[in-house]
Structure formats: C-alpha cells, structure tokens
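Undergrad: My structure is below; once you've seen it, I'll send some questions.
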Amino acid sequence: MIYMLDTNIIIYLMKNRPKIIAERVSQLLPNDRLVMSFITYAELIKGAFGSQNYEQSIRAIELLTERVNVLYPNEQICLHYGKWANTLKKQGRPIGNNDLWIACHALSLNAVLITHNVKEFQRITDLQWQDWTK
C-alpha cells in the first residue's frame, strides 16, 4: 500500500506529536510505502524559509526525505486535477489549491492520503484517506 502523507501529518511526525502518528508508521508492513507529494515538500520548504532557524528546519526536512520519498508530477495528476477542480467548483464546494493538487497526486497513485484535514479532502469522493491522529 502507498500512503501519501499530507503536510499536517508530516509536521506532526517531525514534532513527534501526537505520538500516535509515529506508532502508526511503525505498524506499517514491509511492502508499504510512505511518500509525500512535491506540493507537500514545497510547503515544508516554504515553512523553513519563514522559520527563525532556517538551517535546522532544512536539515530536519532532509532527514525526513530519507524515510519519506518525495514524488513529482505526472500526467495523471493533471487529469485528476482538471476533473476535480471543475467538479468541486460546480458543486460550490472548492478546496484549497495545494490541497487539491495533493489529493490528485494521491489519486494518480491510488494511494491512501493520510491527513488531519478531513473536512477538505472528504469532498473528493474518489479519494481514499485516513486520519492517523485518531
């Protein structure tokens, strides 16, 4: 199984709280993969640039990417994005642009999106998601 970690879950994991996130990671099977979207990676880098300790933040991100692979765009992401951006707009229920890209990246891989931002992501009915904070 591929598990794509949303930005909030990555931050929880880096801070080791809530501890249940690390516990869930430790319970994964050997063939399970932890990944993050390039969008999540960009959000982390943006946060590092805005932090008071840039070098420490960048080092923490580098260590994280040794365990969680960063995945980059493909054509399928764009197809899902086009579909869901229009579907949600027509429903009058759009979500944040970065969240939409992350969701579409997970859809393109048939991955389970791990997030605490359930309110936004549950609008995308094709998306598999789990909240590991519960």
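Every residue gets a Cβ built from N, Cα and C, even glycine.
Original residues throughout; no substitutions modelled.
Here the structure is a predicted model, which means the values were calculated and not measured.
The domain 'PINc' annotation in Swiss-Prot covers 3-132 and is backed by sequence analysis. Here Swiss-Prot notes a mutagenesis experiment, D6 to A, with the remark: Decreased protein stability. As annotated by Swiss-Prot, Mg(2+) binding site applies to D6, D99. Record note (Swiss-Prot), mutagenesis S37 to G or N: Loss of toxicity. The unchanged residue is displayed. For the published mutagenesis V70 to A, Swiss-Prot gives the following note: Partial loss of toxicity. What Swiss-Prot notes for the published mutagenesis of W84 to R is this: Partial loss of toxicity, still neutralized by VapB1. One entry in Swiss-Prot concerns the mutagenesis experiment A103 to T or V. Its note says: Partial loss of toxicity, still neutralized by VapB1. For the mutagenesis experiment E120 to G, the note given by Swiss-Prot reads: Partial loss of toxicity, still neutralized by VapB1.
Mind mapping these onto the model and telling me what they sit next to?
TA: Looking at the domain 'PINc' (3-132) alone, the prediction's average pLDDT is 97.
In the three-state DSSP scheme, D6 (mutagenesis position) falls into the coil class. The Cβ of D6 (mutagenesis position) lies under 8 Å from the Cβ of T40, D99, I102, L113, I114, T115, H116, N117, F121, each on the same chain and at least six residues away in sequence.
Non-local contacts of S37 (mutagenesis position) by the CB criterion (under 8 A, 6+ apart in sequence, same chain) comprise M4, V70, L71, W101, I102, H105, A106.
Secondary structure at W84 (mutagenesis position), as computed by DSSP, is helix. Less than 8 angstroms from the CB of W84 (mutagenesis position) sit L100, A103, C104, L107, I124, each of them six or more residues away in the same chain.
Its Cβ placed at the centre, A103 (mutagenesis position) has 30 other Cβ atoms within 10 Å. Secondary structure at A103 (mutagenesis position), taken from DSSP and collapsed to helix, strand or coil, is helix.
The local packing around E120 (mutagenesis position), expressed as other Cβ atoms within 10 Å of its Cβ over all shown chains, amounts to 19.
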